Amino acid sequence: MGSNTESDAEKALGSRLDYDLMMAEEYILSDVEKNFILSCERGDLPGVKKILEEYQGTDKFNINCTDPMNRSALISAIENENFDLMVILLEHNIEVGDALLHAISEEYVEAVEELLQWEETNHKEGQPYSWEAVDRSKSTFTVDITPLILAAHRNNYEILKILLDRGATLPMPHDVKCGCDECVTSQMTDSLRHSQSRINAYRALSASSLIALSSRDPVLTAFQLSWELKRLQAMESEFRAEYTEMRQMVQDFGTSLLDHARTSMELEVMLNFNHEPSHDIWCLGQRQTLERLKLAIRYKQKTFVAHPNVQQLLAAIWYDGLPGFRRKQASQQLMDVVKLGCSFPIYSLKYILAPDSEGAKFMRKPFVKFITHSCSYMFFLMLLGAASLRVVQITFELLAFPWMLTMLEDWRKHERGSLPGPIELAIITYIMALIFEELKSLYSDGLFEYIMDLWNIVDYISNMFYVTWILCRATAWVIVHRDLWFRGIDPYFPREHWHPFDPMLLSEGAFAAGMVFSYLKLVHIFSINPHLGPLQVSLGRMIIDIIKFFFIYTLVLFAFGCGLNQLLWYYAELEKNKCYHLHPDVADFDDQEKACTIWRRFSNLFETSQSLFWASFGLVDLVSFDLAGIKSFTRFWALLMFGSYSVINIIVLLNMLIAMMSNSYQIISERADTEWKFARSQLWMSYFEDGGTIPPPFNLCPNMKMLRKTLGRKRPSRTKSFMRKSMERAQTLHDKVMKLLVRRYITAEQRRRDDYGITEDDIIEVRQDISSLRFELLEIFTNNNWDVPDIEKKSQGVARTTKGKVMERRILKDFQIGFVENLKQEMSESESGRDIFSSLAKVIGRKKTQKGDKDWNAIARKNTFASDPIGSKRSSMQRHSQRSLRRKIIEQANEGLQMNQTQLIEFNPNLGDVTRATRVAYVKFMRKKMAADEVSLADDEGAPNGEGEKKPLDASGSKKSITSGGTGGGASMLAAAALRASVKNVDEKSGADGKPGTMGKPTDDKKAGDDKDKQQPPKDSKPSAGGPKPGDQKPTPGAGAPKPQAAGTISKPGESQKKDAPAPPTKPGDTKPAAPKPGESAKPEAAAKKEESSKTEASKPAATNGAAKSAAPSAPSDAKPDSKLKPGAAGAPEATKATNGASKPDEKKSGPEEPKKAAGDSKPGDDAKDKDKKPGDDKDKKPGDDKDKKPADNNDKKPADDKDKKPGDDKDKKPGDDKDKKPSDDKDKKPADDKDKKPAAAPLKPAIKVGQSSAAAGGERGKSTVTGRMISGWL
């Protein structure tokens, strides 16, 4: 087992090395290939055509050859933006490779569209796309790059729009902590590629164009993606710079949308929208909730919050209720603020007694609320200062009344365990009010939001100190009275005799600490000032640097403290004994002053660390090391350690702290305005909220508002229906505004791109056009027998630019990029070392890991959708048709109001018992079904001559057959029987006469004739002269004209699904050859498609709902069976083949239909088949089906292709049908029979429903918390 494991590891390592070191094999270009690549580089279309016509298929020429830079002719055409050359190369079946990615990288839109259509036409289901199948050693792009990702990297709006309209999807990255099998395998196989693929995916998701096109709420998407990138930035610190850059891009996009808000209404809608269901739904004209701005503050979107438009809106809300305040002078503003501050008790009482009065409403204004709360807090700080200065005692001493002096003396005797004084009682009341306010804030915001604000942490710490002070004072009172009442001990004695940890001393320490934090809270209040605010932000940043510094400083302090304490503790004990030689509790400072001073320096680890800390400020001298009984070596070693500590701490660490603080201040000063506005906005938003209007300590008093809530008098709650309608209105209004902003943003970005000056690409394009024109003129002159000497010699000097010369030199001199031959041989012959670490990793990997709380495989399966890198043209057309359908529904929203009531009752008799309003509602909800029923009823009544019945779509998307009833079906059968009899007479005459118009060859020679016809386009041939006369038969109603490829045959009933719809009759001049003749210029494929579609555009019926294509038009109903076929009718299928590239010279047709049964041998049972055949069978084919066909589809036909074939079709066929077949029957077939026969169409892809995104059509796929809502397609 061990040997097998080791061999597997060696094989895996060997394959990985082979992959990593795999290089493209050196290939020496022939002279023809060199000329071919140079002609493509110069844009020489005639030269390229000539080489392709002369040498394609020979050993001297390979159309897929590459230049030394590993560029094929197709990539060269894309880089030079030569569309005609690209089309020619595609027509000659060049390998596409990663040309689509190159076109996207070059931002060549026309090439992208053409290559997307090529991929859709030639790609087989289950096979890799062309850029995925390319050799990784030769590819320019990594494996994880898809067209949509690359287009997002280029941030090209137009290409992204094309791909998203086609339904292309983006492979979503899994969560960074995902532990599914796919992520674990990818991480173990190649961790670098795994991380880079994640970076590429997030770089695509961060593209502004992709967010604008794919997200219904771009601002929310930008916020959430920025927060996730911040998390990735912390978890994958190796790629911190990349994630930081992407995060900055996303933040800039969200902020740039604010630049395009033109009115206050747009800005209010943008900032007040709440994407989560809530009871408070904002509408225009109501009090602003600013939910989106709160979300921006929560996600730390500082540039978004500090935007001038946002700040203007916040300032307008902040100074609401004080008109003209901002235009007053500073002295007048100060007077107004003082008046408001001094009157805060009056306003508070008004609000408590009458919450709905004018004074109470005025107090709810944000600025007034801020002034009242600030003045209340200032009064609390005044009380703290009065308690610290012992104002009561000083007042008693100044007044010096006898009773006051007596009271003061008694208080000093009973200071331990005394009750709080009047100022302390007021402070305790304030503390209770402040704690109550903090609890309300914690309840409303939640624990997470409360902790995120650092000033709430400061409030929590100060309140904890105050609570400790109150508890310690209560404990001291209990202890004192316990000793006094129960133990009979006098607890009152001077302070110097108290225990070191007496509760009174502990309470004073806690009160002092709480006082410090309370005064520091003023910094937060001063952040509203434009001068003090930036300083407060800088101070906060420096505190973070100090905390980082103290982590290292504490480590150094503890290390040297342990060392010095180990050296000097014994000698410190000797000094202590000298100090306390008289009494253990009394120090002899008179005789042993030095010993009493220095013994504490190194007595224990705590004292040693304190000494080293104060040594940083120069408060410890070297005399402290002259301890009693210390030895010279010990003193020297201690001094050496103290010196080392001083160098590391004072010179290195302290200067590093100064440098860090300077750097932080420099960073803050560069963006001081943004940081300050963000901090000020946080302060403003805290006063915009409802509640907390009354400042402390009045918030402890019950008010009328609270009493009404307690007694049950609440506002009437909104119903769910009302909430849902309000949410829909808010969502609709927000969508309209966001569409406007996104459209303005994209327009501005496109204009900014177009405003660039002349670039190098423009010069290259002009040079390419001039070069192509030169060679075209030379070709024209040569074809007209002009004397053009030395064309080849002159063409070699076309590339006069530096890049052109370098490229030509490399091609002509066979320059190759690769290993030096000797070095490559040495590397291949060197012995690979044994990989011990991989074996060790396999042994460790056998251990079972702890089972986590999350099943990552289940999460990945749940959040995974089928990937479609490029989508399809069908999806793009469906999107446009859905928009048209949606617009039509909106325009006809009230159509049911004018509908005839009688017709409604006839349509549904149950409507006679309901009111008119109910009938109108029924019409609105059932309009689609009523319209479909009307169309079906019209089809059942019968169509005009030559018009087949339309087949409705079933749930699976296939067309169901509708059998026409009544006498129309009998007439069709009689006409079909007469037509078969006439055709049989024609066949017998043709077989007897042996005219050139029929097949006079035996059946065995049929195959050879077919191959010959495939290689050479057939010439226009006239039908047999012995055909039926004009008066013999009438055409079958709805059957259409006879098929041009089989004038003497009738198709089997089951063959309608296997053949293309008959092409409409065209003029003789419209016939196009299947392939260009030598020396002629081939028409590009796109032009051929355009010409083909323009011919059939007029005959297309209107599209049905959902953008489903209509069936192919049939021939006119007045076409007669004996009419001669026009040459264009026979050539139309050939032109279609040449255009779509669906046939190749070396491919053979095969299928159950070969050889076809002649119509002349039809038995009476065939009449039953024709009866079952529907008039619209030939119209079921869509015009676009021929584009999707491939040559191999005929052999790969699935049983589902015959699902419309009825069970009785095979039973009606008699056993003697094949036996009665005559040799002359096969003679009647023309060579064009097999030529015109086309393979079955590929299965259609599922259509996207109305309102459904392309990602939702394929199912949801693996995505993280944020990026799962990205590709939801709403434009």
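Cβ coordinates are placed from backbone N, Cα and C, and glycine is handled just like the others.
Unsubstituted: the structure retains its original residues.
Listed in Swiss-Prot as a mutagenesis experiment, PRO500 to Thr is described as follows: In P365; photoreceptors respond normally to light. Long-range C-beta contacts of PRO500 (mutagenesis position), restricted to its own chain and to partners at least six residues apart, with a cutoff below 8 Å, are absent.
DSSP gives HIS531 (mutagenesis position) a coil state; it is part of no helix or strand. For HIS531 (mutagenesis position), the number of other Cβ atoms no farther than 10 Å from its own Cβ, over all displayed protein chains, is 8. HIS531 to Asn appears in Swiss-Prot as a published mutagenesis result, with the remark: In P365; photoreceptors respond normally to light.
Listed in Swiss-Prot is the mutagenesis experiment PHE550 to Ile, annotated as follows: In P365; defective in the response to light due to rapid degeneration of photoreceptors. Of all Cβ atoms in the protein chains displayed, 13 besides its own lie within 10 Å of the Cβ of PHE550 (mutagenesis position).
Here Swiss-Prot describes SER867 to Phe as a published mutagenesis experiment; the accompanying note says: In P365; photoreceptors respond normally to light.
Quoted from Swiss-Prot for the published mutagenesis VAL1266 to Asp: Does not disrupt inaD binding.
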Secondary structure of PRO500 (mutagenesis position) (DSSP, helix/strand/coil): coil
Integer Cα-Cα distance in angstrom, HIS531 (mutagenesis position) to PHE550 (mutagenesis position): 30
